[in-house]
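Let me begin by presenting the structure, written as structure tokens, before commenting on it.
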Amino acid sequence: MVVSEVDIAKADPAAASHPLLLNGDATVAQKNPGSVAENNLCSQYEEKVRPCIDLIDSLRALGVEQDLALPAIAVIGDQSSGKSSVLEALSGVALPRGSGIVTRCPLVLKLKKLVNEDKWRGKVSYQDYEIEISDASEVEKEINKAQNAIAGEGMGISHELITLEISSRDVPDLTLIDLPGITRVAVGNQPADIGYKIKTLIKKYIQRQETISLVVVPSNVDIATTEALSMAQEVDPEGDRTIGILTKPDLVDKGTEDKVVDVVRNLVFHLKKGYMIVKCRGQQEIQDQLSLSEALQREKIFFENHPYFRDLLEEGKATVPCLAEKLTSELITHICKSLPLLENQIKETHQRITEELQKYGVDIPEDENEKMFFLIDKVNAFNQDITALMQGEETVGEEDIRLFTRLRHEFHKWSTIIENNFQEGHKILSRKIQKFENQYRGRELPGFVNYRTFETIVKQQIKALEEPAVDMLHTVTDMVRLAFTDVSIKNFEEFFNLHRTAKSKIEDIRAEQEREGEKLIRLHFQMEQIVYCQDQVYRGALQKVREKELEEEKKKKSWDFGAFQSSSATDSSMEEIFQHLMAYHQEASKRISSHIPLIIQFFMLQTYGQQLQKAMLQLLQDKDTYSWLLKERSDTSDKRKFLKERLARLTQARRRLAQFPG
């Protein structure tokens, strides 16, 4: 269940219009009428707000953001826009300051409001390092140390996160991501491409639909010229997820105050989430060591007494406490909207990573006996896939075709070749029969069939099929070889020595079986030079041919033997030979069209597959080669480890989402 926006609105103490309640001033609550009701509101607020933020923070701590975008507020601004001052005012601690690039790594600022404690606690964590801080004055030093460790001690930047957690009664419940200030040109010892690098880092965050961009802009500049707002508009042209923060209102030129008011009231550059205006410590106040709490008091007095800006204070659009309330409310609403989609994304990604991890198998055992069993499993899986190919039962994708189906297609083409061969022969019989009759006729009287003429024609037509049969053998062999190689890739791809060994055996056995298959095919065609058919079979075929011709004669669609019409005796002899040829062709084509595919299947699928399976099993005989055969590609174990880490993160994320009390 996800916390609804209505629930958040009901529980939001901002509705009570007591900014100090956010900062934990219990005495003010006691003095105000209706303080009990307000305290109840605070309690409800804590029950709903903190779990939402903690959930997202815990997912970010797990590293889920490496896999999916999480709801966040990213703070961006040009250099010297007052971005650091705003974050200091919200967090109550001093952050790194100075000239040039101060924020050199994304800083995740986790603020946690303590209700019944006065003790301040802090923690800085990055990479595998973590340090607890008990004094707020130590924060700046630790952040600088973290940035130097990650990005070096120069002026470079890094995409690696630093996390600063602050728990205090004086901070709001809020998590922000502070990004480096935008710079246009490199100065001093900054890298020449520093501006491009910073913009790339910022875009990485703000282009995500899950990110609210908090754009910090000085009040004394033309808002349309600021790089930060321009970048936000580029990725969020409708301004749906952008909040504008105006700073330095005390530096606004006289006579331009009304323009600033128009900006804050969303009349100049429209943003759906609107604008806020704040006054933080100036440089002189920092040098004078003005405390942050005192700065908040001065800010309130400034807006209360300002002739133009006091209305903005009354409208809840001014001061840091109002900003804190707005940001917390926006973040919680944003999280609530994002949670259902986030849960689905985590589920889908978890499933995809699980499937991908299965392709990489399990880690290779260290123990020699375990290696043997591991290799046995691998070889057995390979052999089972080969058996499935041999039996035409392999699993294929929606767009793929089984090997046996493709072989059937080749065998069907072979039948067509045979049919076309005989049909083409029938077309030219009228010329050849007369030639053979004149060449081979012996003592027989006209009208008698010359057997040698018949035999010679049969032999020539069948002999013409020998090379197409051998061509089909080579075609099928390549198809089977590729299919077997694909099985090797599927099972052994990550083990390059095992895959290479399997490929070598696939090739060696292919060559041997192809030679044997071709030898038997050519032997078959040698046997086909013996003109033979069982008597009863041949008589039946001849009878059918004659019956068909009689039927065609009745329909006056008899064959045209134009060249032989001058002699009725010759016509009779030629018709007789033609009938015998037709009868023999029918029976021979049945024999050849089935027998040649049988030979090919036997040698190039069944025996080929069986010999390959035996050869792979023989690998198990030499224990000394186990380690060599199971040597993985250099990136395989790294990829498996990476996927396991992702899967572990996503598994924990799913568990935490399932346990979320909302």
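Even glycines carry a Cβ here, placed using N, Cα and C.
Over in Swiss-Prot, the protein carries these features:
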type	residues	note
DOMAIN	67-340	domain 'Dynamin-type G'
BINDING	77-84, 178-182, 247-250	GTP binding site
MUTAGEN	SER81 to Cys	No effect on GTP-binding, nor on viral infection
MUTAGEN	LYS83 to Met	Loss of GTP-binding. Loss of protection against viral infection
MUTAGEN	LYS83 to Ala	Loss of GTP-binding. Loss of potentiation of TRPC6 activity. Loss of protection against viral infection
MUTAGEN	THR103 to Ala	Loss of GTP-binding. Loss of potentiation of TRPC6 activity. Loss of protection against viral infection
MUTAGEN	LYS554 to Glu	Strong liposome-binding reduction
MUTAGEN	LYS555 to Glu	Strong liposome-binding reduction
MUTAGEN	LYS556 to Glu	Strong liposome-binding reduction
DOMAIN	574-662	domain 'GED'
MUTAGEN	LEU612 to Lys	Loss of GTP-hydrolysis. No effect on GTP-binding, nor on potentiation of TRPC6 activity
MUTAGEN	GLU632 to Ala	Reduced antiviral activity
MUTAGEN	ARG640 to Ala	Fails to sequester viral nucleoproteins, no antiviral activity
MUTAGEN	GLU645 to Arg	Loss of antiviral activity towards CCHFV and LACV
Check: Which of SER80, SER81, THR103 has the fewest nearby Cβ atoms, counting only those within 10 Å, among these recorded positions?
Finding: SER80
Next item on the list: Please work out which residue of GLY77, PRO249 has the most C-beta neighbours within 10 angstroms of its C-beta, and give that one of the binding-site residues.
Entry: GLY77
Next item on the list: Quick one: among the mutagenesis positions GLU632, GLU645, which has the most Cβ atoms sitting within 10 Å of its own Cβ?
Entry: GLU632
Margin query: When you rank SER80, LEU179, ILE182, PRO249 by Cα distance to THR103 (mutagenesis position), which of the binding-site residues ends up on top as the closest?
Written below: LEU179
Check: Per 10 Å Cβ neighbour count, which of the mutagenesis positions LYS83, LYS554, LYS555 ranks highest?
Finding: LYS83
Check: Fewest neighbouring Cβ atoms within 10 Å: which of the recorded positions LEU179, ILE182, LEU612?
Finding: ILE182
Checklist line | Separation of alpha carbons, ILE182 (GTP binding site) and SER81 (mutagenesis position) (Å) | finding: 10
Margin query: Just to be sure I understand the packing, how many Cβ atoms besides its own are within 10 Å of the Cβ of ARG640 (mutagenesis position)?
Written below: 20
Next item on the list: Going by Cα-Cα distance, pick out whichever of the recorded positions GLY77, ILE182, PRO249, GLU632, ARG640 is nearest to LYS83 (mutagenesis position).
Entry: GLY77
Notebook entry, point to check: To what whole number does the mean pLDDT across the domain 'Dynamin-type G' (67-340) round?
Noted result: 89
Item checked: Top Cα neighbour of GLU645 (mutagenesis position) in the set of binding-site residues GLY77, SER80, LEU179, ILE182, PRO249 -> LEU179
Next item on the list: Write out how many residues of the domain 'GED' (574-662) are helix, how many strand and how many coil, based on DSSP.
Entry: 79 helix, 0 strand, 10 coil
